[in-house]
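Peer 1: Copied straight from Swiss-Prot:
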type: BINDING; residues: ARG12, ILE13, ASP34, ARG78, SER120, ASN183, ASN315; note: NAD(+) binding site
type: BINDING; residues: SER151, CYS152, THR153, THR182, ARG197, THR210, GLY211, ARG233; note: D-glyceraldehyde 3-phosphate binding site
type: MUTAGEN; residues: CYS152 to Ala; note: Loss of dehydrogenase activity
type: MUTAGEN; residues: CYS152 to Ser; note: Possesses a low residual dehydrogenase activity
type: ACT_SITE; residues: CYS152; note: active site, nucleophile
type: MUTAGEN; residues: LEU190 to Ala; note: In mutant D32G-S, a strong alteration of the affinity for NAD is observed; when associated with S-191. In mutant B-S, the recognition of NAD is slightly affected; when associated with 35-T--G-37 and S-191
type: MUTAGEN; residues: PRO191 to Ser; note: In mutant D32G-S, a strong alteration of the affinity for NAD is observed; when associated with A-190. In mutant B-S, the recognition of NAD is slightly affected; when associated with 35-T--G-37 and A-190
Amino acid sequence: MAVKVGINGFGRIGRNVFRAALKNPDIEVVAVNDLTDANTLAHLLKYDSVHGRLDAEVSVNGNNLVVNGKEIIVKAERDPENLAWGEIGVDIVVESTGRFTKREDAAKHLEAGAKKVIISAPAKNEDITIVMGVNQDKYDPKAHHVISNASCTTNCLAPFAKVLHEQFGIVRGMMTTVHSYTNDQRILDLPHKDLRRARAAAESIIPTTTGAAKAVALVLPELKGKLNGMAMRVPTPNVSVVDLVAELEKEVTVEEVNAALKAAAEGELKGILAYSEEPLVSRDYNGSTVSSTIDALSTMVIDGKMVKVVSWYDNETGYSHRVVDLAAYIASKGL
């Protein structure tokens, strides 16, 4: 029986989680909460500038969405405590507003009747951070109720960092994510607490911070203090790429590094990590459902122990599929 899911925040990630859930028989979205009317939500769900028209019948009945004949309750509550998830049978809430990333705030969904909360972002004081393919085995249904799915960039980096560390040992590394612009930037020059993000997103390459590299330690504790990095926001609407330069414990060749990554992509990390030897560009990865695709043509090694690994990710679609996978995994372990 499908687990019943509510989505709080029907923005870029919320709607992409919904799209991903439509393809997963183990997930049933029964309600969404957003401070917008149902007609607007229906239009934005059906028509997407990045991912195209949704292959589903979408309409509105009163204040609710109707997708492929199934009615989905639409709420418009500012405070999660007032959502009464329990009354409508919601088991798991996907918290994707970006506003309730502290445990005490996200836990209000539990008070409203949900059994588990998945925060679709890095969180503070969460019960556990999980990256699928890396540390989902650490999930304890009795102890973990507010779970972070980390960031899209951590979901890209952690799987191949795991492979590199297990096979060759990572001494230290620096990561740059060349990242498409997001809603946390300004479309034209306007005030922002980060003065670089205050600048027009489509007009510049914008250096900014990311906690993604350090956050790998939350799912791979053995890498604590060994990774750091930054972001370069670029004028594309979707798809990003991680560039990791790391010092390894063992001497390697390009062929050995690629062979290890390819084996993982075809084996234990299939569906999470992919491997490509084609000369592709970012547009080719739009719609990719995996967390990370190794660009094997870009792998480099200097002096045996210094390695560069480049990996692509659809920072919307891939990440949203992992949110859905995590919800299904949590449900499979018992709520």
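Yeah, the Cβs are placed from backbone N, Cα and C, and that goes for glycine too.
This is the original sequence, none of the listed changes applied.
Keep in mind the model is a prediction, meaning the values are calculated, not measured.
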Peer 1: Would you kindly give the Cα-Cα distance separating PRO191 (mutagenesis position) and ASP34 (NAD(+) binding site), rounded to the nearest Å?
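Peer 2: Distance between the two Cα atoms comes out at 25 Å.
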Peer 1: Out of PRO191, GLY211, which of these recorded positions shows the lowest number of other CB atoms within 10 Å of its CB?
Peer 2: PRO191
Peer 1: Cα of THR182 (D-glyceraldehyde 3-phosphate binding site) to Cα of LEU190 (mutagenesis position): how many Å, rounded?
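Peer 2: Distance (Cα to Cα, whole Å): 15 Å.
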Peer 1: Given the recorded positions ILE13, CYS152, LEU190, and counting only Cβ atoms in the protein chains shown, which has the most within 10 Å of its Cβ?
Peer 2: CYS152
Peer 1: Between ARG197 (D-glyceraldehyde 3-phosphate binding site) and LEU190 (mutagenesis position), find the distance joining the two CA atoms and give it rounded to the nearest Å.
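Peer 2: That comes out at 9 Å between the alpha carbons.
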Peer 1: CA-CA, which of the recorded positions ARG12, CYS152, ASN183, LEU190, ASN315 lies nearest GLY211 (D-glyceraldehyde 3-phosphate binding site)?
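Peer 2: Nearest candidate: CYS152.
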Peer 1: Looking only at Cβ atoms, how many others are within 10 Å of the one on ASN183 (NAD(+) binding site)?
Peer 2: 11
Peer 1: Hey, what's the widest CA-to-CA gap across ARG12, ILE13, ASP34, ARG78, SER120, ASN183, ASN315, the NAD(+) contacts in the record, in Å?
Peer 2: 27
Peer 1: If one looks at the chain holding ARG233 (D-glyceraldehyde 3-phosphate binding site), which residues at least 6 apart in sequence have a CB under 8 angstroms from its CB?
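Peer 2: Residues satisfying the criterion: HIS179, SER180, TYR181, THR182, GLN185, ARG197, ALA201, ILE205, ILE206, PRO207, THR208.
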Peer 1: In sequence order, which residues at least six apart in the same chain have a CB under 8 Å from the CB of SER151 (D-glyceraldehyde 3-phosphate binding site)?
Peer 2: ALA121, PRO122, THR210, GLY211, ALA212, ALA215, TYR319
